[in-house]
Amino acid sequence: MAPVSALAKYKLVFLGDQSVGKTSIITRFMYDKFDNTYQATIGIDFLSKTMYLEDRTVRLQLWDTAGQERFRSLIPSYIRDSSVAVIVYDVASRQSFLNTTKWIDEVRTERGSDVIVVLVGNKTDLVDKRQVSIEEAEAKARELNVMFIETSAKAGFNIKALFRKIAAALPGMETLSSTKQEDMVDVNLKSSNANASLAQQQSGGCSC
């Protein structure tokens, strides 16, 4: 196995309104679990995972951002050096879908076209409460020239597919000729303290 230090690193920033499931998607991907107890993300959380695929390996740095308005001023600094922006909405919340336009605009303002943007419709398990059709979301993705996928962090639906889709789109990935393992985990869990304004916040973890 190639040493971790040799891996190319890619920064993924998760953006979207509060309670759309950004943290739940990350938690399902990292640990294959789902927490029904909702706790809002405070500021920015950071985790990393090394993915070993059939012919390549990548180190994904996952930055989980708070959706609350009071933390919006912190987000541009995390977007600026990102490789991927994952814009999440709740398929049962039309407003969260409409708001993805401003999230994408914010990413494009900071990064131009030099970033991969993925639109993610989460909570597909809420079948009876769906307010956004897959056809409408696909049309928006085409219009804005971004990738698109629907997921359910609760059911574990399409979570691995989301990250495989991202990995396949990343430039300059290293090739492993002999590695056949998949989804081996190298976890580093931190809470960012780069912003003094977060020092007064009490972090209760994040589960959504």
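From the backbone N, Cα and C atoms, a Cβ is placed for every residue, glycine too.
Every position carries its original residue.
Annotation note: THR23 (mutagenesis position) sits in a helical segment as assigned by DSSP. Annotated GTP binding site per Swiss-Prot: 16-23, 64-68, 122-125, 152-153, in sequence order.
Quoted from Swiss-Prot, the note on mutagenesis experiment THR23 to Asn is: Loss of GTP-binding activity. No effect on targeting to Golgi.
Experimental mutagenesis at this site is recorded by Swiss-Prot as GLN68 to Leu, annotated: No effect on GTP-binding activity and targeting to Golgi.
DSSP assigns ASN122 (mutagenesis position) to a strand in the three-state reduction. For the mutagenesis of ASN122 to Ile, Swiss-Prot gives this note: Loss of GTP-binding activity and targeting to Golgi. Loss of GTP-binding activity; when associated with 206-C--C-208 Del. The structure shown keeps the original residue.
Among the sequence features in Swiss-Prot, the mutagenesis site CYS206 to Ser is noted as follows: Loss of targeting to Golgi; when associated with S-208.
According to Swiss-Prot, the experimentally introduced change CYS208 to Ser is described as follows: Loss of targeting to Golgi; when associated with S-206.
By neighbour count, meaning other C-beta atoms within 10 Å, the densest spot among the recorded positions ASN122, THR124 is ASN122.
In this structure the alpha carbons, written CA, of LYS22 (GTP binding site) and ASN122 (mutagenesis position) are 9 Å apart. Rounded to a whole number, the distance between the Cα atoms of THR23 (mutagenesis position) and THR124 (GTP binding site) is 16 Å. If you count neighbouring Cβ atoms within 10 Å for each of the recorded positions SER19, THR23, THR65, the highest count belongs to THR23.
Taken residue by residue with DSSP, THR65 (GTP binding site) is part of a strand.
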